Every structure is written in structure tokens, then in C-alpha cells.
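Undergrad: The structure follows.
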Amino acid sequence: MTRLPKLAVFDLDYTLWPFWVDTHVDPPFHKSSDGTVRDRRGQNIQLYPEVPEVLGRLQSLGVPVAAASRTSEIQGANQLLELFDLGKYFIQREIYPGSKVTHFERLHHKTGVPFSQMVFFDDENRNIIDVGRLGVTCIHIRDGMSLQTLTQGLETFAKAQAGL
């Protein structure tokens, strides 16, 4: 059987949704009567299309999920996770400005999962480099999170575990 990570960690901006929550949209957010999520100005807010399936797949595989975001819009990011009904997937959330290394040190401390047993999905190369130095398997996202990217990430993790 393919080895699975003990923790899958996701950035939020340009990984789960196609914007920066602290600059491109205007919190607070709400869910309209038609079920769409909107910002204060009424702008429609959406996830990348396959994000709910990605998180559901990890849940079905028994892989816990965490968030690691450097946004300064902490309340808005958490609000969006709840409005999109994604909060149920996340066992930990590290959402605050600063180095992603700090986010991962706290995730390690809170979960007990070794860095080598984590996989991390992020759109910013600097975060990939910094977190990769900890021994985390890092996957650089280019066009938002998708099932294909998840599959590639899990394969990369399994190969790293096998020493390939």
C-alpha cells in the first residue's frame, strides 16, 4: 500500500481560493439566500472548483488536514472556511502573519506529527523553500488545488518515503 502522510497542510490564498483574502475581497463575508458566499460589497466569492472534493478525498483516506496561512485577515479567512463548509475538515488552523516555519513548528507541537510525515500545498515558492528545509514534502501549486494536484502530491510524498 502507498504510504500516506500523517498530516496534509494547505495554504489558503491562491491554493484553496483564487484571491488574497486580505486585499482582493472585502470582509465580513456572508452566505446569500441562493447559497453563494459574498463579501461586504456583494461580490461573489468562490473556491477553486475541486477543493471540497480534495478535502473529502483526504478525509476518506484518513489523512488529517491543517491550514497554514500568512494572511493578516485572520477572521475573514476563518469565516470563509466556515461559510464554504470546509471547517469540518481542518484539525488545526495556523492563520496569522509571519514565517510559515513558525506555522509548521506549531503544527508539529500541537499534532505530534513529524515534519517528515507532512505534505504541504502552497502557491508561493518562498514558502515551499522555507518549509521544505524542515523536511516537509512540499508541493508548489500553480493554478489552485485540484484532485490531480492532490494525486501528484501524494505520489511525491510516497516516493520521498520510499527514498526515491
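Quick reminder: no glycine exception, Cβ is built from N, Cα and C everywhere.
When I checked Swiss-Prot for this same protein, it listed these features:
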MUTAGEN   Asp11 to Asn or Glu  Abolishes enzymatic activity
BINDING   Asp11, Asp13, Asp123  Mg(2+) binding site
ACT_SITE  Asp11  active site, nucleophile
BINDING   Leu12, Asp13, Ser69, Arg70, Lys100  phosphate binding site
MUTAGEN   Asp13 to Asn  92% loss of enzymatic activity
BINDING   Trp20, Arg70  substrate binding site
MUTAGEN   Ser69 to Ala  Abolishes enzymatic activity
MUTAGEN   Lys100 to Arg  Abolishes enzymatic activity
MUTAGEN   His103 to Lys or Ala  50% decrease in enzymatic activity
MUTAGEN   Asn127 to Asp  50% decrease in enzymatic activity
MUTAGEN   Cys138 to Ser, Ala or Gly  No effect on enzymatic activity
Undergrad: Do any of Trp20, Ser69, Lys100, His103 (recorded positions) have a CA within 10 A of Asp123 (Mg(2+) binding site), and if so which?
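TA: Candidates kept after distance check: none.
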Undergrad: On a simple 10 Å Cβ count over all chains shown, which one of the recorded positions Asp11, Asp13, Asp123 is most densely packed?
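TA: In terms of Cβ crowding, the pick is Asp11.
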Undergrad: Starting from the Cβ centroid of Asp11, Asp13, Asp123, the recorded Mg(2+) site, name every other residue in that chain with its Cβ within 8 Å, sequence order please.
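TA: My list of surrounding residues reads Leu12, Tyr14, Thr15, Leu16, Ser69, Asp122, Glu124, Asn127, Ile141.
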Undergrad: For phosphate, with binders Leu12, Asp13, Ser69, Arg70, Lys100, what's the maximum Cα separation in whole Å?
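TA: The phosphate-binding residues span at most 14 Å between Cα atoms.
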Undergrad: In whole Å, note down how far the CA of Cys138 (mutagenesis position) lies from the CA of His103 (mutagenesis position).
TA: 14
Undergrad: Where's the emptiest Cβ shell within 10 Å among the recorded positions Arg70, Lys100, His103?
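TA: Ranked by other Cβ atoms within 10 Å, the recorded positions Arg70, Lys100, His103 bottom out at Arg70.
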Undergrad: Inside 8 A of the center formed by the CB atoms of Leu12, Asp13, Ser69, Arg70, Lys100, which other residues of the chain have their CB, for the recorded phosphate site?
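TA: So the extra residues in range turn out to be Asp11, Thr15, Ala67, Ala68, Thr71, Ala77, Ile95, Asp122, Asn127.
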Undergrad: Measure from the Cβ of Ser69 (mutagenesis position) and count the other Cβ atoms within 10 Å, all protein chains considered.
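TA: 27, counting other Cβ atoms within 10 Å of Ser69 (mutagenesis position).
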Undergrad: Across all chains shown, how many C-beta atoms besides its own are within 10 angstroms of the C-beta of Asn127 (mutagenesis position)?
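TA: The answer is 23 other Cβ atoms.
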Undergrad: Enter the number of other CB atoms within 10 angstroms of the CB of Trp20 (substrate binding site).
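TA: Result for Trp20 (substrate binding site): 14 other Cβ atoms within 10 Å.
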Undergrad: Which number gives the other C-beta atoms within 10 angstroms of the C-beta of Leu12 (phosphate binding site), all protein chains shown included?
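TA: For Leu12 (phosphate binding site), the 10 Å Cβ neighbour count is 25.
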Undergrad: What does the structure give for the C-alpha distance between Cys138 (mutagenesis position) and Leu12 (phosphate binding site)? Integer Å is fine.
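TA: Approximately 15 Å lies between the Cα of Cys138 (mutagenesis position) and that of Leu12 (phosphate binding site).
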Undergrad: Please classify the secondary structure at Leu12 (phosphate binding site) using three-state DSSP.
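TA: Reduced to three states, the DSSP call for Leu12 (phosphate binding site) is coil.
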Undergrad: Let me know the DSSP-derived helix, strand or coil state of His103 (mutagenesis position), please.
TA: helix
